[in-house]
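Only one structure is covered here, and it is reproduced in the block below.
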Amino acid sequence: MSNIVVLDNGGGLIKAGQGGERDPTTVIPNCLYKPLSSKKFIHPSPLTTLSDEIDLTSAAVRRPIDRGYLINSDLQREIWSHLFTSLLHIAPSSSSLLLTEAPLSIPSVQRTTDELVFEDFGFSSLYIAHPQSLVHLYEASRQPDSILSKTQCSLVVDCGFSFTHAVPVLHNFTLNHAIKRIDLGGKAFTNYLKELVSYRSINVMDETFLVDDAKEKLCFVSLDLLRDLRLARNGNTLIKSTYVLPDGVTHTKGYVKDPQAAKRFLSLSEKESVVVMDKVGERKKADMNKNEIDLTNERFLVPETLFQPADLGMNQAGLAECIVRAINSCHSYLQPVLYQSIILTGGSTLFPQLKERLEGELRPLVPDHFDVKITTQEDPILGVWRGGSLLASSPDFESMCVTKAEYEELGSARCRRRFFH
């Protein structure tokens, strides 16, 4: 068996490594960026060193994937070339590739991807998988006695960088006719937070990496929106958190001023919140001279758009309704099993209290005689890659792949039929 490279090619991050391993060899941003100190765009570095080595203040960003689909093959080729040569140190001609691709991709994008793999890099064979099917495979292997494993059926909710999918999976194949999508993901959340902060305090519209870091460290899902809005309006310090901006001298990246205080509100009981609600704090205007930003209701209004897309002017259903619509599109025999096998994956599921909020909103929409069980992956960012690594270690993997010779003889469209039935 040839060397197998597993590549989870996300819109935000690339996870890559050798098949059969537990964790990927490297995780890098799927982009090129140009810091203010540089005259040219720089290849991405692994996440463990990215923020420490380079000042990303006002860095320009170029991405090959937009809204989940490949739009710049030349840029993707450049990023992959750096990945294979400098980080993975592999020879594509003697390697097989397991590559993830967003569901419902259009034929022109599929052809471009196949050309990159076989014609530009010369991989010996290729297997394309939907990320959600790999999540299902990994979770079924982790829970051999669960209903998910016994029925080989699940509903994967993938809140990724570009958008959110509710995908029914049966026997490791996605049921494409039942897939539902919300056009919201990590990128949209970051952009919304940039707009809120820029309107209320200082202009951070060019600070993509900075605001993204603040979002990941400070945002959470509200379990009682009206209560939290009242607390924020009253200037209550339990909601407020401060994010310190880099000054370029003592520190080149932002950080949370008091991490423990930022988590304090999450542990409040309902009785305590009623007491503190009556304590009105002094509301102050933003100090434009301070090198920091204060976040109050922004912390929960940003993730709230996942449940209320109408807040952004979008005519789309929220997350709970999206899940119900996806399950209702499946055969009635599958529906009770799908409600018991809901899996949350993707970086945006890391918002605190998201699972609890989803359970509360989903239960009233589900028939009383159906049980609802939601599980969150142990690592929602690496879950897809780990499923791919598991599939790559299967003895049947090579027979599932399309070889370069088959691609050259039959073309992209004919070869694709082997991946998705």
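Glycine is treated like the rest: Cβ placed from N, Cα and C.
Counting every protein chain shown, the Cβ of THR250 (variant position) has 6 other Cβ atoms within 10 Å. According to Swiss-Prot, the natural variant THR250 to Arg carries the annotation: In strain: cv. Ri-0.
Following the DSSP three-state reduction, the secondary structure of LYS263 (variant position) is helix. Sequence-distant contacts (6 or more apart, same chain, Cβ under 8 Å) of LYS263 (variant position) do not exist in this structure. Listed in Swiss-Prot is the natural variant LYS263 to Arg, annotated as follows: In strain: cv. Di-0 and cv. Kil-0.
Listed in Swiss-Prot is the natural variant LYS271 to Glu, annotated as follows: In strain: cv. Cl-0.
The annotation that Swiss-Prot gives for the naturally occurring variant LYS290 to Glu reads: In strain: cv. Kil-0. Its own atom aside, the Cβ of LYS290 (variant position) has 13 Cβ atoms within 10 angstroms in the protein chains shown.
Natural variation at this site is recorded by Swiss-Prot as LEU301 to Ile, annotated: In strain: cv. Yo-0. Residues within less than 8 Å, Cβ to Cβ, of LEU301 (variant position) and separated from it by at least 6 positions along the same chain comprise LEU196, ASP311.
For the natural variant ALA310 to Ser, the note given in Swiss-Prot is In strain: cv. En-2. Using a 10 Å Cβ-Cβ cutoff, ALA310 (variant position) registers 11 neighbours.
Swiss-Prot gives this note for the natural variant ASP311 to Val: In strain: cv. Oy-0.
Secondary structure at LYS290 (variant position), taken from DSSP and collapsed to helix, strand or coil, is coil.
In this structure, the C-alpha atom of ALA310 (variant position) lies 34 angstrom from that of LYS290 (variant position). Cβ contacts within 10 Å of ASP311 (variant position), excluding its own Cβ and spanning all protein chains shown: 14. Rounded to a whole number, the distance between the Cα atoms of THR250 (variant position) and LYS290 (variant position) is 15 Å.
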